[in-house]
Amino acid sequence: MNPRTVQPLDVPPLYCPIPPEIHPDLALIEKRSIDWFQGFGVFPGEAGRALLRGWQFPALAARAYPEEDAERVRIVADFVHWTTFDDVLIDTDHSHVDDVLPGAPPDLLAVATKMVRMLEVPDAALLPGDPWIRSLMDLRRRLGTIAAPEQMARWTGAFREYLLAATWKRFCRQARRLPSLADYVTMRTADGGVQMYVALSEVVGGYRLTDRDLATPAVRAVTEMALTLIAWDNDLFSHYKESLTAGPCINLIDVIAGERGCSLEDAVPVAVAMRDRVMCRYMAVRERTERDLGVAARRYVRSLDRWIAANIDMSATSTRYTNPLNRPATEMPRARFTPARTDLPSDDSPLALPFPDIAWWWD
């Protein structure tokens, strides 16, 4: 890939009043997770190991689950490593995976459908046993030994939702067309894939949620807000990386710039204001409703808090975003996100954002 000449954008600190936490066994979780991933032949050798360590995916899991069993936290770290498949499947970025999978699947919808079906029926070998499929099915097997059937069904449903939204994003890239901002808001919450990690919270934590717990309007609202915050924050952190790949950059910043007819630099504070307003609403709804929830639902909401904070704290120093092509500083500029947090929102308006599918969060 011939990288474009791109300068990283200045991203201001993000409002997040949730304190940072981290698992005391991070070093062990990281070692075992990278060993597991490299065991399938991906990111081989010391160079691959250094790249994975710089990305800090085990730290994301360790920050999201700072008190849970280390081996269960490692399953999440393994899964986050696996989702680098997104680079090939959705973003058609092969800059660091050419040695494993030389091209994106020609029919994403067919691949996605078969992949989900294999999670539902693990004995059905519907796709070739390449390293990505073998590692995914290993995760499925391990989860099946500790998760209840309804928990596996929720995780598989979250996986399906992610791949459906990802198909939309892939279409936009292939059509070289930016979606409208309203459509992007609808797409991005699911396309972020975080629902697949969050769906594992009860498994990692060793508790059981009921369908009623998750269907409660307040829990639905904070879940959707958390997923949206993480997705939009990822857009801010990953913009430099995405801008270096071929095709249009389907990112909140670019969509705002395209819709408003402004520069990318001017779109950044608009994106930050949007996420800050959602962060304010998240905290208000969360604090108002937590006392009315049962023990399991309270633990689940606490995991949402930690995911929001973990994503910011990991992303701010991950070389996946600061040095996406893994080049010396003399060859490629670095993105910098320090400080990553602020105690003051850039927009604390109590009014709903003007998008019909999320306005109900302010009801």
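The backbone N, Cα and C atoms fix where each Cβ goes, glycine too.
Noted in Swiss-Prot for the protein shown:
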- ASP93, ASP98: Mg(2+) 1 binding site (BINDING)
- ASP98: Mg(2+) 2 binding site (BINDING)
- ASN234, SER238, GLU242: Mg(2+) 3 binding site (BINDING)
- PRO66 to Ala: Loss of activity with both Mg(2+) and Mn(2+) (MUTAGEN)
- VAL73 to Ala: Loss of activity with both Mg(2+) and Mn(2+) (MUTAGEN)
- ARG154 to Lys or Met: Loss of activity with both Mg(2+) and Mn(2+) (MUTAGEN)
- LYS169 to Glu: Shows only a slightly decreased activity with Mg(2+), but is almost inactive with Mn(2+) (MUTAGEN)
- TYR184 to Phe: Retains 10% of activity with Mg(2+) but is inactive with Mn(2+) (MUTAGEN)
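Listed in sequence order, the residues ASP235, LEU236, PHE237, HIS239, LYS241, ASN251, TYR321 complete the 8 Å Cβ shell around the Mg(2+) 3 site centroid, once ASN234, SER238, GLU242 themselves are left out.
Ranked by CA distance from VAL73 (mutagenesis position), the binding-site residues ASN234, SER238, GLU242 have ASN234 at the top as the closest. When Cβ atoms from all protein chains are considered, those within 10 Å of ASN234 (Mg(2+) 3 binding site) total 21, not counting its own. The secondary structure of PRO66 (mutagenesis position), as reduced to three states from DSSP, is coil rather than helix or strand. For the pair ASN234 (Mg(2+) 3 binding site) and LYS169 (mutagenesis position), the C-alpha distance works out to 15 angstrom. The CA atom of LYS169 (mutagenesis position) is located 23 Å away from the CA atom of ARG154 (mutagenesis position). The Cα atom of TYR184 (mutagenesis position) lies nearest to that of SER238, taking the recorded positions PRO66, ARG154, SER238 as the candidates. In the three-state DSSP reading, SER238 (Mg(2+) 3 binding site) counts as helix. Here the Cα atom of SER238 (Mg(2+) 3 binding site) is found 28 Å from that of ARG154 (mutagenesis position). Rounded to the nearest whole angstrom, the C-alpha distance between GLU242 (Mg(2+) 3 binding site) and PRO66 (mutagenesis position) is 30. Cα spacing between PRO66 (mutagenesis position) and ARG154 (mutagenesis position): 23 Å, rounded to the nearest whole number.
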